[in-house]
Amino acid sequence: MPDQISVSEFVAETHEDYKAPTASSFTTRTAQCRNTVAAIEEALDVDRMVLYKMKKSVKAINISGLAHVENEEQYTQALEKFGGNCVCRDDPDLGSAFLKFSVFTKELTALFKNLIQNMNNIISFPLDSLLKGDLKGVKGDLKKPFDKAWKDYETKITKIEKEKKEHAKLHGMIRTEISGAEIAEEMEKERRFFQLQMCEYLLKVNEIKVKKGVDLLQNLIKYFHAQCNFFQDGLKAVESLKPSIETLSTDLHTIKQAQDEERRQLIQLRDILKSALQVEQKESRRDSQLRQSTAYSLHQPQGNKEHGTERNGNLYKKSDGIRKVWQKRKCSVKNGFLTISHGTANRPPAKLNLLTCQVKTNPEEKKCFDLISHDRTYHFQAEDEQECQIWMSVLQNSKEEALNNAFKGDDNTGENNIVQELTKEIISEVQRMTGNDVCCDCGAPDPTWLSTNLGILTCIECSGIHRELGVHYSRMQSLTLDVLGTSELLLAKNIGNAGFNEIMECCLPSEDPVKPNPGSDMIARKDYITAKYMERRYARKKHADTAAKLHSLCEAVKTRDIFGLLQAYADGVDLTEKIPLANGHEPDETALHLAVRSVDRTSLHIVDFLVQNSGNLDKQTGKGSTALHYCCLTDNAECLKLLLRGKASIEIANESGETPLDIAKRLKHEHCEELLTQALSGRFNSHVHVEYEWRLLHEDLDESDDDVDEKLQPSPNRREDRPVSFYQLGSSQFQSNAVSLARDTANLTKDKQRGFGPSILQNETYGAILSGSPPSSQSIPPSTTSAPPLPPRNVGKDPLTTTPPPPVAKTSGTLEAMNQPSKSSQPGTSQSKPPPLPPQPPSRLPQKKPASGTDKPTPLTNKGQPRGPEASGPLSNAMALQPPAPMPRKSQATKSKPKRVKALYNCVADNPDELTFSEGDVIIVDGEEDQEWWIGHIDGEPSRKGAFPVSFVHFIAD
């Protein structure tokens with residue numbers, strides 16, 4: 001800030017200069033004087049704008065107040081007139097009451113009018129005079145005289161300095177500076193004029209300060225007293241009316257009783273008269289129905305079925321304008337909708353849902369008919385009467401067809417029906433999850449409102465508070481009222497109220513319970529929900545510094561740990577920050593980039609959490625790639641759906657100038673291209689279905705008693721963790737959505753068979769094996785049932801088993817090659833087979849870190865299905881798909897060891913010493929490794945031998 005001079009300093013310096021010009025230092029303070037004037041001008045300009053807005057507001061209050069007074073006066077006049085009418089009509093008690101309220105309102109109106117006038121006189125007039133007087137004009141007008149004096153002073157001093165320097169130069173000397181004392185006498189006139197203008201300016205500023213400060217506050221004090229008088233006088237008027245109001249209440253009760261008695265007598269008389277005229281009314285009603293045959297009927301007349309339900313052609317439509325002209329329009333009827341084209345081609349056609357319309361004939365014109373929609377009536381005219389009848393029949397037939405489809409459903413929409421059934425099953429299981437039987441916030445029973453971005457259920461009262469927080473905190477949907485897509489249930493299936501509150505309510509104070517109950521009011525709910533979700537006041541905090549938070553976020557995404565991710569969210573980590581991943585695919589990746597490039601069928605909910613709770617879905621890597629670019633590079637349509645639902649930008653280009661759509665077209669990823677095209681045209685449905693391993697719990701209703709006795713059933717409390725069965729395909733052909741959906745709901749469409757159908761397909765979305773080579777000779781055919789979880793096995797204790805080396809990580813990212821437009825592609829190129837994968841640890845839980853190193857990058861290539869939700873590292877394109885990582889299983893009581901057993905499920909060996917077999921294979925038991933694993937070989941194939949899990953077979957009686 002430049003140096004300035006205060007008023008007291010200016011006065012002292014000017015006095016000193018006036019007494020001793022040659023000894024004064026005023027010449028050195030002139031620049032400070034100018035800085036002071038400039039600063040004062042800035043402040044005055046700001047004050048001028050604020051005072052102008054204040055004046056404008058006061059004026060608006062005055063205008064609206066006078067309008068209010070006028071309306072009050074009209075209301076008073078109406079009360080007075082109505083009371084007078086009551087007095088004249090033998091209702092003196094009611095009339096006097098209305099007149100009292102008229103007088104009371106008139107008194108309050110007069111007081112309010114006086115208050116408005118006082119505000120105008122006390123505040124508005126002084127402000128107006130100040131703005132039109134001292135503060136009139138624009139910025140800089142007030143200091144113009146000062147600026148002129150400054151300019152004259154500077155011109156004179158520059159001229160004198162130049163003359164002094166030239167004089168010294170003539171005498172052979174060089175002068176760089178001229179002291180103030182040397183030119184004090186020559187500059188006295190200009191200096192005095194400068195001081196005078198500065199003094200005048202400060203005087204004006206002082207006056208303005210008084211008027212906009214002290215004087216304005218004095219006026220506000222006067223207005224305060226006027227307000228006090230208004231409220232005191234109003235209170236006196238209220239107190240004077242109180243006794244009359246109390247008496248009036250008693251009188252009104254008496255009058256009401258008398259009127260009720262009159263009403264009772266009239267009702268009795270009406271009933272007597274009705275019973276006498278009952279027969280005549282029935283006959284009259286029958287005649288009326290005959291006369292009103294052309295009126296509206298709930299059941300519309302049936303159309304001629306010969307004309308069908310679809311039609312295209314031209315009709316004349318009467319315009320809505322003043323002229324009411326007939327305009328020729330192209331019309332089409334199809335699938336329960338009437339489409340009416342406009343006269344101009346660039347306008348989209350109007351589309352009417354016939355279920356909300358009514359077709360009526362026009363009695364005046366035989367070739368005209370009316371279509372009554374919910375908001376207007378369309379008048380149509382056909383070429384002739386026969387054409388009119390055809391159009392009306394088609395409209396009625398199409399409406400009837402749409403109505404039947406709405407009530408009965410369409411048998412041809414198998415995929416949609418499967419999605420609906422799957423959604424219902426998911427919602428049912430979500431409601432059965434631990435803690436989901438009560439509201440997550442207040443404990444009210446049977447919550448039906450879902451926060452899709454947090455995966456919790458709340459009651460309707462708490463859901464209203466969630467909506468007030470905004471969608472960046474909680475996105476509420478109704479499980480019963482809204483039509484949900486499976487994508488909106490991902491987090492609900494994986495989090496739930498119990499797991500969420502274990503983190504977000506970990507630090508609730510026990511001595512002072514703050515959590516609301518079902519009977520709490522909305523204020524208590526709002527205070528608690530705001531503290532819980534916005535401030536995260538009660539959440540468990542594990543990390544304080546930013547580096548530790550980002551590291552925990554990175555680990556949660558790598559290990560596919562949803563509760564670890566929720567913990568990072570509770571710690572307050574920025575989900576869009578660059579994560580500390582030294583060996584990422586591209587520099588400056590975010591957690592969303594990492595989640596997208598390492599996603600599989602079991603970890604889509606990790607991506608969904610990041611998509612819904614990140615403030616920015618368009619963060620770019622060092623090479624300009626967004627998460628959408630990653631999806632299109634790997635043909636990851638499921639993640640693409642989640643990002644498009646979250647409104648991620650599809651226009652951003654990477655460093656190569658390619659948008660996600662450009663990449664999808666170049667790599668011929670048709671599904672991604674179709675989704676992006678839908679988003680560009682605004683046709684993308686946010687309630688979208690996604691392919692995901694839901695692992696629903698279903699009852700085996702159709703099993704025989706023999707099957708139940710014969711099988712070794714897995715423990716019921718472990719069914720949630722059971723891995724799904726799978727099968728391999730010999731080619732890289734993509735599977736249709738209907739197949740994928742049927743896989744997810746196999747138990748719904750196949751008489752509630754056990755578990756799922758095949759659940760791991762060669763779909764690029766989840767890392768397809770794109771090798772063109774056929775499967776191995778021991779590839780497993782599809783299984784109709786799901787296998788129970790594999791028991792833990794310590795393979796290291798077998799002396800014949802050697803631990804295989806770890807898999808070789810790919811160092812050359814396939815994505816770099818995909819980023820560059822290639823001249824030719826050879827999908828059938830053979831690849832060397834890496835060493836087999838390491839064995840699974842003896843026991844692993846879902847949320848614990850995996851034993852294998854998770855710091856290795858997961859290449860953004862079309863990869864095989866990972867071994868489980870926690871597994872990481874790429875799989876070779878030549879290797880068989882592995883099932884998800886099995887969960888440890890409690891040992892069950894087994895029968896005496898037989899010699900021969902039969903396989904219940906398909907099983908693919910994870911280790912070289914294990915046996916691969918298919919459902920129905922007979923296995924000869926050679927020995928027992930432990931209680932859960934036996935040794936044996938396939939009957940008739942002694943070369944196929946190894947360890948197998950007991951829970952995958954059943955006994956064959958000798």
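Just so you know, glycine gets a Cβ as well, placed from its N, Cα and C.
Swiss-Prot lists 308-400 with the feature domain 'PH', giving sequence analysis as the kind of evidence.
Residue counts for the domain 'Arf-GAP' (424-546) under DSSP, helix first, then strand, then coil, are 51 helix, 11 strand, 61 coil. Here Swiss-Prot flags 424-546 as domain 'Arf-GAP', drawing on sequence analysis.
Annotation source Swiss-Prot lists domain 'SH3' at 896-958, citing sequence analysis.
The Cβ neighbour count for Trp449 (mutagenesis position), using a 10 Å radius and every protein chain shown, is 25. Here the residue is the original one, while Swiss-Prot reports the published mutagenesis Trp449 to Ala with the comment Strongly reduces Arf-GAP mediated stimulation of GTP hydrolysis.
Annotation of the published mutagenesis Ile460 to Ala in Swiss-Prot: Reduces Arf-GAP mediated stimulation of GTP hydrolysis 100-fold and abolishes Arf-GAP mediated stimulation of GTP hydrolysis; when associated with A-306; the original residue is retained in the structure shown.
Its Cβ taken as reference, Arg467 (mutagenesis position) is surrounded by 14 other Cβ atoms within 10 Å in the chains shown. In Swiss-Prot, a mutagenesis experiment is listed as Arg467 to Lys, annotated with the note Reduces Arf-GAP mediated stimulation of GTP hydrolysis more than 10000-fold.
Among the mutagenesis experiments that Swiss-Prot reports, Arg467 to Ala is described with the note: Abolishes Arf-GAP mediated stimulation of GTP hydrolysis.
Under a cutoff of 8 A between CB atoms, and with a sequence separation of 6+ in the same chain, Leu481 (mutagenesis position) has no neighbours. One mutagenesis experiment named in Swiss-Prot is Leu481 to Ala, and its note says Reduces Arf-GAP mediated stimulation of GTP hydrolysis 100-fold and abolishes Arf-GAP mediated stimulation of GTP hydrolysis; when associated with A-285.
Swiss-Prot lists Asp482 to Ala among its mutagenesis entries, and the accompanying note reads: Reduces Arf-GAP mediated stimulation of GTP hydrolysis 1000-fold. In sequence order, no residues are near Asp482 (mutagenesis position), counting only same-chain partners six or more apart with C-beta under 8 A.
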With DSSP helix as H/G/I and strand as E/B, how many residues of the domain 'SH3' (896-958) fall in helix, strand and coil?
3 helix, 32 strand, 28 coil
How big is the Cα-to-Cα gap, in Å, between Trp449 (mutagenesis position) and Arg467 (mutagenesis position)?
11
Euclidean distance between Cα atoms of Arg467 (mutagenesis position) and Ile460 (mutagenesis position), Å:
11
Could you give me three numbers for the domain 'PH' (308-400), the DSSP helix, strand and coil residue counts?
19 helix, 39 strand, 35 coil
Cβ atoms near Ile460 (mutagenesis position) (within 10 Å, other residues, all chains)
13
